[in-house]
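Visitor: OK, Swiss-Prot features for this one:
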- Gln36, His140, Asn185, Glu186, Tyr347, Glu420, Trp469, Glu476, Trp477, Phe485: beta-D-glucoside binding site (BINDING)
- Glu186 to Asp or Gln: Loss of activity (MUTAGEN)
- Glu186: active site, proton donor (ACT_SITE)
- Thr189 to Ala: Reduced activity (MUTAGEN)
- His193 to Ala: Reduced activity (MUTAGEN)
- Tyr200 to Ala: Loss of activity (MUTAGEN)
- Ser390 to Gly: Reduced activity (MUTAGEN)
- Glu420: active site, nucleophile (ACT_SITE)
Amino acid sequence: MATQSSAVIDSNDATRISRSDFPADFIMGTGSSAYQIEGGARDGGRGPSIWDTFTHRRPDMIRGGTNGDVAVDSYHLYKEDVNILKNLGLDAYRFSISWSRVLPGGRLSGGVNKEGINYYNNLIDGLLANGIKPFVTLFHWDVPQALEDEYGGFLSPRIVDDFCEYAELCFWEFGDRVKHWMTLNEPWTFSVHGYATGLYAPGRGRTSPEHVNHPTVQHRCSTVAPQCICSTGNPGTEPYWVTHHLLLAHAAAVELYKNKFQRGQEGQIGISHATQWMEPWDENSASDVEAAARALDFMLGWFMEPITSGDYPKSMKKFVGSRLPKFSPEQSKMLKGSYDFVGLNYYTASYVTNASTNSSGSNNFSYNTDIHVTYETDRNGVPIGPQSGSDWLLIYPEGIRKILVYTKKTYNVPLIYVTENGVDDVKNTNLTLSEARKDSMRLKYLQDHIFNVRQAMNDGVNVKGYFAWSLLDNFEWGEGYGVRFGIIHIDYNDNFARYPKDSAVWLMNSFHKNISKLPAVKRSIREDDEEQVSSKRLRK
């Protein structure tokens, strides 16, 4: 088996990349998130989250006016999903827990939903029984609506204690079997698109002509999405306070896990960040080089610098000034080193050029304009990469290698997982089932990016695993069901029947591992097993 330092792969043929090119303990997996796949919005005692409220109150912000009420019904079809994962033969499955499914009121005093606990116990037990490691995210943007109504969710420091209470419940109920935890998924996306652009729940922010002229970097949102016309919120302050409280909640949960659970449960805990590679538009321009570095600071450094040094990046202090919150000495100490591993989610890259200073008055301050950069998709008419199904996602495989090396060198991170990486295509209802399963663009995307992950490892980055996004076609936030990210095709017209795409078959053939059943600790109320997976759903 190849070792991290010795593997040699054909630099001209990413199609031949396989498990043999990676260390024996390298983890290959795929992922999902609760709101995007579960459905069952009103089933089993689940309480509403801010995404339930947002999609119902502002259907104009979602393509087709759709929502995640049913999603792809994994709440009821999770056994099929486990069987699909078994057939794929990968090592791990990354999923998130719906905070309001286990705590409908957001905290213990509002009651623990035993049906929600049982659902996740059954999912975890099913994964382990088939040799699949669960990687669990605690927060994937779905704040319980009860806490949003009570004090504004992550706008308030009160969220820190409630998040810790929720995390402790999860550690206690599931930590005997879950050995890899992530506190937060893409807190950047939650802060910026929830509180600056207003495109995501809870839909706070403000759009002015200046913000339109200097848009934020596109990540998981279309440039042709509806402009947020709400008047609530302050995009020049709220994203920074929300991030401040996210970071404090993360650090407090990590401290709790390390002090009370890690020794007995022998697990690890980390955080997953949104990333893009920022390429200077003019590599010979000092201002563009500086702008690219600043763009990385405002996206990745905003979160990485506090958990490595205990403070925000210097560039953010300079350009945001007094609107950037400050950590107390105690908070800085708690933040510094608050991770066992770091997850990076990578999809695309941008060209970056320096932008002029905001001079239109304090009323127009926004995260978008604070960065003082302009994002470009092309250089002299040549795109940075081919277009995918979404206008924000241009394919640039070299970027994943560059961002991994950058993260290692800049923050000296000892252990990294690629926790999301994938590409979408447009949902085309005119395709036959056979045609819809031929996803050549995704297949090439995965091959090229996994190849570049291996190259980053050769560069000295300790990458311990890779998770393709996503297992299933699903509810893709502002895009609704208009695009497909899954390696498994969902037939929305046939009770969410699941069919493997070519990319899934390639992953199975290239990264299948001979797995043995691992004993699952069955602490849950088991469901009846009479419901069998239909052969139709699993035919290849």
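Heads up, the Cβ atoms here are built off N, Cα and C, so glycines get one too.
Can you tell me where each of these features sits in the structure?
Guide: Its own atom aside, the Cβ of Gln36 (beta-D-glucoside binding site) has 26 Cβ atoms within 10 angstroms in the protein chains shown. For the recorded site, Gln36 (beta-D-glucoside binding site), the DSSP three-state label reads helix.
Cβ-based neighbour count (10 Å, all protein chains) for Glu186 (mutagenesis position) stands at 26.
In the three-state DSSP scheme, Thr189 (mutagenesis position) is classed as helix.
Cβ neighbours within 10 Å of His193 (mutagenesis position), excluding its own Cβ and spanning all shown chains: 26.
Look at Tyr200 (mutagenesis position): DSSP puts it in coil.
A sphere of 10 angstroms centred on the C-beta of Ser390 (mutagenesis position) encloses 25 other C-beta atoms.
The Cβ of Glu420 (active site, nucleophile) has Gly31, Ser272, Gly343, Asn345, Tyr346, Tyr347, Phe467, Trp469, Ser470 as same-chain neighbours under 8 Å, each 6 or more residues away in sequence.
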Visitor: Among all the protein chains here, how many other CB atoms are within 10 A of the CB of Trp469 (beta-D-glucoside binding site)?
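Guide: The Cβ of Trp469 (beta-D-glucoside binding site) has 24 Cβ neighbours within 10 Å.
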Visitor: What whole-number Å value do you get for the CA-CA distance of Trp477 (beta-D-glucoside binding site) and Tyr200 (mutagenesis position)?
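Guide: Checking the Cα atoms of Trp477 (beta-D-glucoside binding site) and Tyr200 (mutagenesis position) gives a distance of 8 Å.
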Visitor: Just name the most isolated of the recorded positions Asn185, Thr189, going by other Cβ atoms within 10 Å of its Cβ.
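Guide: Ranked by other Cβ atoms within 10 Å, the recorded positions Asn185, Thr189 bottom out at Thr189.
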Visitor: I'd like the number of other C-beta atoms within 10 A of the C-beta of Tyr347 (beta-D-glucoside binding site), please.
Guide: 27
Visitor: Which value in Å gives the longest Cα to Cα span across the beta-D-glucoside site residues Gln36, His140, Asn185, Glu186, Tyr347, Glu420, Trp469, Glu476, Trp477, Phe485 as recorded?
Guide: 18
Visitor: Could you check what DSSP calls Ser390 (mutagenesis position) once collapsed to helix, strand or coil?
Guide: coil
Visitor: Whole-number Å only: compute the distance from the Cα of Thr189 (mutagenesis position) to the Cα of Tyr200 (mutagenesis position).
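Guide: That comes out at 9 Å between the alpha carbons.
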